[in-house]
Amino acid sequence: MNRLQHIRGHIVSADKHINMSATLLSPLSTHVLNIAQGVPGANMTIVLHRLDPVSSAWNILTTGITNDDGRCPGLITKENFIAGVYKMRFETGKYWDALGETCFYPYVEIVFTITNTSQHYHVPLLLSRFSYSTYRGS
């Protein structure tokens with residue numbers, strides 16, 4: 001290993017540590033896994049919404065892009081994380097297009113209810129071109 005590779009290893013490790021810290025600080029996290037190819041779902045756009053209980057309108061809270069590990073650190077701050085109904089929209093069609101593939105689902109929306117804001121909620125997305133699955137992780 002030459003000196004530049006050694007230095008790069010420290011920088012990449014630091015970046016992963018920073019991203020993991022941001023993930024741990026956010027009370028809501030996700031992880032996209034491309035189960036068809038056995039790789040993380042990198043570079044996928046995710047839009048986080050919260051339902052307004054009065055108007056029944058979906059309000060966009062944030063937009064992010066998954067990193068090389070398929071994660072989207074810092075989706076929401078603890079201050080903005082209140083009880084309510086949330087929706088994560090994953091732009092799966094654009095993801096598969098970028099890989100030169102077609103898919104059946106142009107996007108995936110996962111709607112869930114938050115009641116206890118002191119807990120951490122993990123909402124992973126496992127997907128292939130023709131199916132997807134999710135669950136509530138910790």
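For all residues, glycine too, the Cβ spot is worked out from N, Cα and C.
Taken from Swiss-Prot as is:
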{"type": "BINDING", "residues": "His31, Arg71, Tyr135", "note": "substrate binding site"}
{"type": "MUTAGEN", "residues": "Asp69 to Ala", "note": "Reduces activity by 50%"}
Worksheet item: Looking at Cβ-Cβ distances, which residues of the chain lie under 8 angstroms from His31 (substrate binding site) while being 6 or more apart from it?
Response: Pro40, Asp69, Gly70, Arg71, His122, Pro124, Leu125, Gly137
Worksheet, complete the sentence: Counting other C-beta atoms within 10 angstroms, the emptiest spot among the recorded positions Asp69, Arg71, Tyr135 is Tyr135
